[in-house]
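Swiss-Prot has this to say about the protein:
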type: DOMAIN; residues: 35-114; note: domain 'PAS'
type: DOMAIN; residues: 118-158; note: domain 'PAC'
type: DOMAIN; residues: 196-242; note: domain 'F-box'
type: MUTAGEN; residues: Lys283 to Arg; note: No effect on the recruitment of ADO3 to the cytoplasm; when associated with R-335; R-410; R-463; R-472 and R-553
type: MUTAGEN; residues: Lys335 to Arg; note: No effect on the recruitment of ADO3 to the cytoplasm; when associated with R-283; R-410; R-463; R-472 and R-553
type: MUTAGEN; residues: Lys410 to Arg; note: No effect on the recruitment of ADO3 to the cytoplasm; when associated with R-283; R-335; R-463; R-472 and R-553
type: MUTAGEN; residues: Lys463 to Arg; note: No effect on the recruitment of ADO3 to the cytoplasm; when associated with R-283; R-335; R-410; R-472 and R-553
type: MUTAGEN; residues: Lys472 to Arg; note: No effect on the recruitment of ADO3 to the cytoplasm; when associated with R-283; R-335; R-410; R-463 and R-553
type: MUTAGEN; residues: Lys553 to Arg; note: No effect on the recruitment of ADO3 to the cytoplasm; when associated with R-283; R-335; R-410; R-463 and R-472
Amino acid sequence: MQNQMEWDSDSDLSGGDEVAEDGWFGGDNGAIPFPVGSLPGTAPCGFVVSDALEPDNPIIYVNTVFEIVTGYRAEEVIGRNCRFLQCRGPFTKRRHPMVDSTIVAKMRQCLENGIEFQGELLNFRKDGSPLMNKLRLVPIREEDEITHFIGVLLFTDAKIDLGPSPDLSAKEIPRISRSFTSALPIGERNVSRGLCGIFELSDEVIAIKILSQLTPGDIASVGCVCRRLNELTKNDDVWRMVCQNTWGTEATRVLESVPGAKRIGWVRLAREFTTHEATAWRKFSVGGTVEPSRCNFSACAVGNRIVIFGGEGVNMQPMNDTFVLDLGSSSPEWKSVLVSSPPPGRWGHTLSCVNGSRLVVFGGYGSHGLLNDVFLLDLDADPPSWREVSGLAPPIPRSWHSSCTLDGTKLIVSGGCADSGALLSDTFLLDLSMDIPAWREIPVPWTPPSRLGHTLTVYGDRKILMFGGLAKNGTLRFRSNDVYTMDLSEDEPSWRPVIGYGSSLPGGMAAPPPRLDHVAISLPGGRILIFGGSVAGLDSASQLYLLDPNEEKPAWRILNVQGGPPRFAWGHTTCVVGGTRLVVLGGQTGEEWMLNEAHELLLATSTTAST
């Protein structure tokens, strides 16, 4: 049986009594975290559905926001392809020359290949005034066939002087409009009383095939379209699918294990991770001791446990002991782990987590110089013991390099300092899942300047981001704030510079102050958080900076949060615990490692700890 569409005119977009004090629909108990004040003012979101089974993808539905912002009534656009928005005025036949043809071609290619498109394009209202349309087109499949395309459109004013728009007489516009409307089938002349094909689908199909494919921000906007979609977007299971598709299965699994996650619900989790409204610093103390005292060790998180290995002791003595801090305990304290066959002592090395409870250490500076060996430790083994991995064709020995893990099985190492003192620019990969692991240098047509003290961060499925470090510039070395990315899913991966397109940073800066030995972590959705490290001048090392490399035009922004941050934070002493807590060890003096004091950055309300 066909479902009568509940049209926007019956939906109260003002929210009425259901609008919470913070301006979000429903507050903590509601389901649509969408700021009412921005609709349709500063950030109006249009919603368009086209029929992929008909030639030229004709529009079959637009929401009220689309009508208000563009000036086109629904009955004027139903049955047309949405490319008319690229023409200045309702009667112009050609695309305006200022519309980026490259973006148009990319969008056409995505539609033809049935893949998702994201981009920003110059569009025009009915009166000819320009506006920027940041849109996302998502193909909807049923039994492996694309049936519809869903478009979520974020409109903003375009500050472009195009001169007077082509005008028509006041009598001409209604006459042509009536002529166009009369050519439509009677059932399509008034969408508010007609039937929309998408609403003939069952709730299950809409939720699983359509809503679950959107981002948290998009689904929040979709919930404002009509009553039926409003009710569907209140379902916590729908939001879980949205978060899983956006953030990945592993991130979703980690969030599910956070204490209180079930109580708080996916709606609020999605909102807090998107807006960072609940992000806050907290200082806490732990028991136990790490003796002998040391610096330049490496820390890594395994679930709720923080592991430190090695470090530089008195008189530059390399250390090779292992300590664990269990933050899941009611009274966390540092404990020494008795392990057999420990690696040679070292500092300036990296310690990373691979599958489950396994840790991998690489390189560093030891008693007899630089190292390039690899050791694995299973923290949950009984008893735990280190095991050397004799990887074939290893990279040259190094220290102060950067590393990360991919897919839980692959170790990636980049840069660092060689025995000669020269800085390195190579990138190597070691697959630890192989029976006989072998190092492989990733061949690239171009490499960023050689550096040490930088960070490698994994985001998306198989992408890595490099930031900062002490980089070589001619015969000199300078702190860097450059950003480079590499997609390892490509047949021929290559480093690509990320250029900042403006920002909200003070003083008109396009990037955070240059630094090395800083902290860089990947947040759900692929955003990168940067802070800490060695920063020159009067710039604060504790200021948080956020970058989304997935954006078409990435731009840095400052993240201001509650609570008192640490004065210092170093990359080798900071780690993400449980996916929702960023723990900084020490951080008050920058020299003495007071490991009984720590700071944590809580990324969501439910992560508040009792320690």
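Glycine is treated like the rest: Cβ placed from N, Cα and C.
Substitutions noted, but not modelled.
Features recorded in Swiss-Prot, as mapped to the structure shown.
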| residue | record | Cβ contacts under 8 Å, 6 or more apart |
| --- | --- | --- |
| Lys283 | mutagenesis position | Gly563, Gly564, Pro566, Glu597, Ala598, His599 |
| Lys335 | mutagenesis position | Gly288, Phe323, Val324, Leu325, Asp326 |
| Lys410 | mutagenesis position | Leu429, Leu430, Asp431, Leu432, Ser433 |
| Lys463 | mutagenesis position | Thr485, Met486, Asp487, Leu488, Ser489, Gly526, Pro549 |
| Lys472 | mutagenesis position | Leu423, Pro449, Ser450, Arg451 |
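Sorting each residue of the domain 'F-box' (196-242) by its DSSP state yields 35 helix, 0 strand, 12 coil. Lys410 (mutagenesis position) falls within a strand segment according to DSSP. According to DSSP, the secondary structure content of the domain 'PAC' (118-158) in residues is 0 helix, 33 strand, 8 coil. Cβ-based neighbour count (10 Å, all protein chains) for Lys553 (mutagenesis position) stands at 10. Residues belonging to the domain 'PAC' (118-158) score a mean pLDDT of 91 in the model.
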